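To start, the structure under review is shown below, and the notes come after it.
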Amino acid sequence: MMRTPGLLGLRGFVAFAAKLWSFVLYLLRRQFRTIIQYQTVRYDVLPLSPASRNRLSQVKRKVLVLDLDETLIHSHHDGVLRPTVRPGTPPDFILKVVIDKHPVRFFVHKRPHVDFFLEVVSQWYELVVFTASMEIYGSAVADKLDNNKGVLRRRFYRQHCTLELGSYIKDLSVVHSDLSSVVILDNSPGAYRSHPDNAIPIKSWFSDPSDTALLNLLPMLDALRFTADVRSVLSRNLHQHRLW
């Protein structure tokens with residue numbers, strides 16, 4: 001069967017149009033990802049009503065305990081690039097520390113909106129860093145996140161954890177004796193095994209530039225500071241392990 005030049009030309013045009021449309025869609029997706037990554041975000045901290053101020057004066061100021069790795073940041077060191085980090089993705093900062101007499105560089109990526117998150121929650125809570133990492137590394141990361149603002153002064157490290165069955169457990173009683181006022185934000189359920197009713201789970205973060213988990217938590221943290229006992233709320237929300 002002979003194919004007419006007109007039919008061949010039409011098929012060629014259709015094939016070209018399909019390729020062109022695929023390229024346009026690629027450019028649109030790339031631009032959309034850029035818009036998401038660099039969008040301006042806000043969470044308005046409005047003046048409290050007289051009733052809210054009165055309520056807040058009747059309860060203790062709460063303590064928010066913050067994990068570092070995969071909660072606020074993600075890092076990898078020299079020679080190790082995890083598949084979760086896209087090759088060529090620039091780190092937010094580089095740390096140079098000495099571990100066992102060997103210099104090691106850590107390439108640290110900040111979770112989206114972490115600076116804004118810390119700025120807001122530091123107005124509501126006393127912030128405490130509690131990481132299972134070594135102090136020489138955890139302290140350097142906390143210094144960068146604090147950025148001389150003085151909101152991450154209290155810090156606890158691996159030596160303050162308890163090692164059980166190969167996992168580091170964080171004892172919140174070393175942070176504050178009154179656990180009714182303590183909240184921990186951590187991506188690892190094993191870390192707060194001893195205090196599940198004080199925990200807000202958060203999904204682990206590695207590289208997704210469109211992640212909004214920290215922003216999603218702000219309304220809850222805003223409301224939680226008004227409670228007399230945080231456990232009365234958090235004990236009802238174990239299903240949150242899949243939400244954030």
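Each position is counted from 1, following the chain as shown.
Glycine is no exception: its Cβ is also placed from the backbone N, Cα and C atoms.
At each noted site, the model still has the original residue.
Per Swiss-Prot, domain 'FCP1 homology' is recorded for 58-225, and the stated evidence type is sequence analysis.
While the structure shown retains the original residue, Swiss-Prot records the mutagenesis experiment ASP67 to Glu with this note: Strongly reduces phosphatase activity. Just so you know, the Cβ of ASP67 (mutagenesis position) picks up 22 other Cβ atoms within 10 Å once every protein chain is counted.
For the mutagenesis experiment ASP69 to Glu, the note given by Swiss-Prot reads: Strongly reduces phosphatase activity. In the three-state DSSP scheme, ASP69 (mutagenesis position) is classed as strand. Non-local neighbourhood of ASP69 (mutagenesis position): SER75, THR131, SER133, each in the same chain, at least six residues away, with C-beta under 8 Å from its C-beta.
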Over the domain 'FCP1 homology' (58-225) the mean pLDDT stands at 94
